[in-house]
Each structure stands twice: as structure tokens, then as C-alpha cells.
Amino acid sequence: MDQLMNFSLTSPIFLLLSSLFLIILLNKLMRGNKIQKGKKLPPGPKKIAIIGNLPSNGRFTSLIVFLNNLAEKYGPIMHLRIGQLSAVIISSAEKAKEILNTHGVRVADRPQTTVAKIMLYNSLGVTFAPYGDYLKQLRQIYAMELLSPKTVKSFWTIMDDELSTMITSIKSEVGQPMILHDKMMTYLYAMLCRATVGSVCNGRETLIMAAKETSALSASIRIEDLFPSVKILPVISGLKSKLTNLLKELDIVLEDIISAREKKLLSQPQQPLMLDEEDMLGVLLKYKNGKGNDTKFRVTNNDIKAIVFELILAGTLSSAAIVEWCMSELMKNPELLKKAQDEVRQVLKGKKTISGSDVGKLEYVKMVVKESVRLHPPAPLLFPRECREEFEIDGMTIPKKSWVIINYWAIGRDPKIWPNADKFEPERFSNNNIDFYGSNFELIPFGAGRRVCPGILFGTTNVELLLAAFLFHFDWELPGGMKPEELDMNELFGAGCIRENPLCLIPSISTVVEGN
């Protein structure tokens, strides 16, 4: 019987028949997905086949060039059909503002992807939760408690502690080529685990492993999400099994963390909280027990687990990518590197190290970060919105359930907005108040409107702190005698906009700082 089962599931005949069945089924679904008569959709190419015209080599530039070429032909509002997916691509700041402001409620939902449904406990996190009362209340908790300015300030001690560990690690390897990304990820995972669930976390390795795996599985548009009515697709592809097994490991750790904290609170109800216990988990447990600021709003264990995991997931890869691009651009432009280092070392003159409290004083560092996310946004295509109802814009119909995707990469390099759009010029932000908090639509790398990222302050504080620490403590050079103009700046589209080849640099301890 075992041999028969193994043969039936793995034999070439079974795989061939399954593939033929799948192709026939998907093509039938694509043919059957008709456009309503009398509706004028935004212009766009004909329906794209299952693989079709989309670039398949995984290169970021291939996908972006493909979309930008289409936008030049069809305009800033463009319609694509990919499988069962109806997608509207927005490629201008003006139209992004109209969509996200004027029609904000209509596009306030998120598509329910396979990864989010499983790994976020049926999309309970703030990123993918359906628009409604739950999401509104959750965003308020983020703004007022979880990631408020006061809370972020309270995390400075944790940031400083983990940053010191990272700096010590780099100092032990001076003179040797190192991958900067690896050092940053170690810092970010350690800092985020402490900020979310406290210093005592026996399952930290599992949390990190699950975050890495989930990021990898979310790195591209998946065929399972292009044909949502074919429920068997995630099973055939093996995605459902992989995610389910991953969630089991993650869930055990998160349940243990919650249980341990609840037992401690019950056994010592009157004892003041330690610093690391004034974390995000502590805030969420208040809402589980009806002791939050809004006593009517309650969360379950699944809510807490989804929120905690999402916070760890969202705060690592994007932050590391931003700093890596900042350092890449500065190494490519030595005069800008000197200017940034001079500012940091002048502001911190007389100090031996940098702290979270220092980043607010570093104006040029902030400009470097803004310019970096303009050119190399952490999400070149912003998280898709899903239309809650049909509506019209410029006489064109945006269908219900269609995905609305903001092509921020195109906006960030639009020559109508940005002079010398392809050139790295932090000074362009010196005489204006443009920020990336969602009100300036020419700079929305973290989204805008009702689904703007609630963790911008926390994320940018970490980014600015990491970048300033690298500039303050170390001098840097490219390996192998490489010249600045020889440094490749190739981008790769995956879970975000990352370097195709990780940035490798050689650090040396700054004699200016050490001599203070």
C-alpha cells in the first residue's frame, strides 16, 4: 500500500496529468472572466497569459521596466489582467493622491493572500486585516500606544544596548571585508524581539527563522493568488503544507511566550514592570484582559500572535535594505560620504558612542535617508489595495475586487517632479518640508491614506540610528582596491528593493572618534 501511494503521488504520469488538468482549468477560468459591457476600464494591454509577458527572471529592473514601458504607452492609470486578477497600476503622484485620498475608503481593503491568511492567523495583523472597526481600533492602538512617539522613545535603551553589541562585533573584524546586511539583521532581530516580547525569549531563533521563511515566500506574486477560486492550487504547489508546518513551529513559541508572561503577571500582580516588560506584548495583554484604554475592545491570543509576528516581520528586511542603499550611495559618492560623516562627528563631538536620542539632531543624515528611499524604495510597488466597491476616475471604471497598485518606483524617479531624477542628491530636501509620512505624494515609500504604515517613526529611527552609527564609529573602504565608480548598483525585486549583490565593505575604527 505504501509503495502504491508513493507511486501515485510522485510518478511522472501523475505529475503530467496533474499539470495538464491545471493548465486546462486555469485557461478556462481566464476565458470565463468577462468584462461587463458598457464599462470603460483604464487602458492596458490584452489579457496576460499565465506566464505571459511578465518578466520571469526575477530581476527587479525587468519588472519595473516592463511596467514603466506600459505606463508610457497607456498612461498613469493602467489596467492589467493576469489570470483571474484585475489590477490597476497607478504611476503618478497626482493620480495616487486622487485614488488614496478622494477614493480612500473605496480602496481601503487588502487582497487576502495565501501567505497572509495562514501566517497571520487569517490576516489579523494591521497590514492585511480587512477594513472595518477591528482595523480602525487596531491602528489607534498602534498610534497611541504600540508605536507612539513616547513608546519609540522608551525603546532607546534597547536600541542603544543592541547597537553596542553590533558595534563591538564590527570592531572585532576591522580590516576584513564584511557583509553589512548580516550585521544589521542581527541587530534588528535582537532589538525587535526585545521590543515586542521582552528580553526573555527562549524561542527567538524560531521567530527569526519563521520571519525569514515568510519573507522569502512573500517575495513575488504567487500563482496561488492569481487564481483565488482554484482552492486546490496551494495544495498542489506545496505552499499550504509549507506554511502550515511553519506556522505550527511559530505558534508553539508565541503561545509559550504569552503563557509565560501571563503567569508572571498573575503571580506578581502588584510588582512594577521591569523595563523589557513594558513592551508591545504587555500592551496587547491589557487589551486581552479588558484593561486597555478602550475597555470595550478585546483581543484574542491569535490577534496578539499575528500582531507580534507582523511587527518582527515588517521591521527587519526593509530597514536593513534602506541602510544598505544609503551606504551604497555614499560609497559611490565619496564627497557625500564625507559630508555625512562630518555632520555626525561634529554633532556628537566629545561622545564615545551614539544613542537613539541623538538622531533627531542629524539633519543631513535624514536627507540621505529620504533620497535613498526615493531612489530605492523598500516597496517599489506599494502593498496592493483591494477595491471594496466599483467607482470611476477620469471616466474610467475601477472594478470591485480589483487590485490597486501604486508604482512608487515610477513616482520616485519621475523627472516632472524630481530634477536629475536618477542622480543621488540628498540636498534636494534641504529647502523644503517634504517628508515620507503620507501627506507628500511625491515621497510615499511607506504608503499613504488609510493604510499608511503605522510604524514609520519606529522604522526610520532605527534606520537613522544604524546609518549614523556606521558613519560615526568607522571609516569605510571598498574591497580589492575597487573604485567608487566601479561599485555596482543593481537592484533585485524580491520582498522589497534589495541589492542584487550584498554590499561588502572593509571597516576601520575612526581615529577621530577614538581620540575624543
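Note: Cβ is positioned from N, Cα and C throughout, glycine not excepted.
Annotation comment: Swiss-Prot describes Cys453 as heme binding site, evidence class similarity to another entry. There are 26 other Cβ atoms within 10 Å of the Cβ belonging to Cys453 (heme binding site). DSSP classifies Cys453 (heme binding site) as coil under the three-state reduction.
Experimental mutagenesis is annotated in Swiss-Prot for Val126 to Ala, with the remark: No effect on activity towards tetrahydroalstonine. Around Val126 (mutagenesis position), the same-chain residues six or more apart in sequence whose CB sits under 8 Å from its CB are Leu135, Leu138, Arg139, Tyr142, Ile307, Glu310, Pro454, listed in sequence order.
Secondary structure at Lys212 (mutagenesis position), as computed by DSSP, is helix. Sequence-distant neighbours of Lys212 (mutagenesis position) (same chain, 6+ residues apart, CB-CB distance under 8 A): none. Looking at Swiss-Prot, you'll find the mutagenesis Lys212 to Arg noted as follows: Reduces activity towards tetrahydroalstonine.
Among the mutagenesis entries in Swiss-Prot is Ser220 to Ala, noted as: Acquires the capacity to convert geissoschizine to polyneuridine aldehyde; no effect on activity towards tetrahydroalstonine. According to DSSP, Ser220 (mutagenesis position) sits in a coil region rather than a helix or strand.
Secondary structure at Val308 (mutagenesis position), taken from DSSP and collapsed to helix, strand or coil, is helix. Of all Cβ atoms in the protein chains displayed, 23 besides its own lie within 10 Å of the Cβ of Val308 (mutagenesis position). Per Swiss-Prot, mutagenesis Val308 to Ile is noted as: Reduces activity towards tetrahydroalstonine.
What Swiss-Prot says about the mutagenesis result for Glu310 to Trp is this: Acquires the capacity to convert geissoschizine to polyneuridine aldehyde; slightly increases activity towards tetrahydroalstonine.
The annotation that Swiss-Prot gives for the mutagenesis experiment Val452 to Ile reads: Acquires the capacity to convert geissoschizine to polyneuridine aldehyde; slightly increases activity towards tetrahydroalstonine.
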Cβ neighbour count (within 10 Å, all chains shown) around Glu310 (mutagenesis position): 25
Cβ-based isolation winner (fewest other Cβ atoms within 10 Å) among the mutagenesis positions Ser220, Val452: Ser220
When distances run from the Cα of Val308 (mutagenesis position) to each of the recorded positions Ser220, Val452, Cys453, the nearest one: Cys453
